[in-house]
Amino acid sequence: MTVDDPKGMKDQLDQKPNGKTAKGFVSSWRWYPAAVTLGVLCLGLLVTVILLILQLSQVSDLIKKQQANITHQEDILEGQILAQRRSEKSAQESQKELKEMIETLAHKLDEKSKKLMELHRQNLNLQEVLKEAANYSGPCPQDWLWHEENCYQFSSGSFNWEKSQENCLSLDAHLLKINSTDELEFIQQMIAHSSFPFWMGLSMRKPNYSWLWEDGTPLTPHLFRIQGAVSRMYPSGTCAYIQRGTVFAENCILTAFSICQKKANLLRAQ
């Protein structure tokens, strides 16, 4: 071996006295670049992991925000759906009420229409009756009531007995004279719904002070009873009036309504 063989010298240096090579130094030298590379890789991996953790945290926060936003949107949507359902329910109820109202109004309108048609028919009938009445000459003048053989008129104003007598005479009539229970019942029915007093043609005067009709005939006994006090102190005498079906005696000077009476023209009615 010569000095010019450096490899041989290196091999000699690497050999142990027993002829074996010292591998520890050589191995450490060979693994140093690998260790550095591994350290760099570990550092890069650590940085990567840190970056991933940071990104994961950001993503997690973003997901939480999105979930919160989604939850909020779901709450809003649920509220809108609930409000829409309530609105639909209210609309259905309103529609139902409106339908019932329309049906009720239609029913009332139908009833009104029927009543209107009935009134129209009655109006036509009334026109026919009035037309016939205009051409009919009855036993009593217009505005007089006919009962059996007599005509009766109820005054529209109140006067004393003497003035009421004059009014009846001007109508070619006389104050009421009741000759029968049937006639009394008729008069009672005619004034049943009135509370006013009506003069009759019955009075009590000097010198006899007995109840006499205008024609001088006396009152038929037991035909009706006269209530009230009879006084001879009345200058105009005591006169009779009928009120609510009962005959009363009173001062002739007082005012009351009256009932005029005259014979019906039965020949004209035939």
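From the backbone N, Cα and C atoms, a Cβ is placed for every residue, glycine too.
Note that the structure is a prediction, hence the values are computed from the model and not measured.
Sequence annotations record features per position, and here Swiss-Prot assigns domain 'C-type lectin' to 147-261.
Swiss-Prot gives this note for the published mutagenesis Arg225 to Ala: Reduces oxLDL binding. Impairs oxLDL binding; when associated with A-205; A-206; A-225; A-232 and A-234. In the three-state DSSP reading, Arg225 (mutagenesis position) counts as coil. Within its own chain, Arg225 (mutagenesis position) has Val247 as residues 6 or more apart in sequence whose C-beta sits under 8 angstroms from its own.
Quoted from Swiss-Prot, the note attached to the mutagenesis of Arg232 to Ala states: Does not affect oxLDL binding. Impairs oxLDL binding; when associated with A-205; A-206; A-225 and A-234. Taken residue by residue with DSSP, Arg232 (mutagenesis position) is part of neither helix nor strand, so it is coil. Other Cβ atoms within 10 Å of the Cβ of Arg232 (mutagenesis position), summed over all protein chains shown, number 10.
DSSP assigns Arg244 (mutagenesis position) to coil in the three-state reduction, outside any helix or strand. Where Swiss-Prot documents Arg244 to Ala as a mutagenesis experiment, the accompanying text is: Does not affect oxLDL binding. Impairs oxLDL binding; when associated with A-205; A-206; A-225 and A-232.
Listed in sequence order, Asn150, Cys151, Leu171, Asp172, Ala173, His174 are the same-chain residues at least 6 apart in sequence whose CB falls under 8 Å from the CB of Lys262 (mutagenesis position). Swiss-Prot gives this note for the published mutagenesis Lys262 to Ala: Impairs the binding to oxLDL.
Here Swiss-Prot describes Lys263 to Ala as a published mutagenesis experiment; the accompanying note says: Impairs the binding to oxLDL. Look at Lys263 (mutagenesis position): DSSP puts it in a strand. The Cβ of Lys263 (mutagenesis position) has 12 neighbouring Cβ atoms from other residues within 10 Å, across all protein chains displayed.
For Asn265 (mutagenesis position), the count of additional Cβ atoms within 10 Å of its Cβ stands at 15 [all protein chains shown]. One entry in Swiss-Prot concerns the mutagenesis experiment Asn265 to Asp. Its note says: Impairs the binding to oxLDL.
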- [ ] Sorry to bug you, but what's the C-alpha spacing from Arg244 (mutagenesis position) to Asn265 (mutagenesis position), rounded to the closest Å?
- [x] 29
TODO: Using Cβ-Cβ distances, find the residues under 8 Å from Arg244 (mutagenesis position) that belong to the same chain and are at least 6 apart in sequence, listing them in sequence order.
DONE: Ile191, Ala192, Ser194, Ser195
TODO: Provide, as an integer number of angstrom, the distance between the C-alpha atoms of Arg232 (mutagenesis position) and Lys263 (mutagenesis position).
DONE: 33
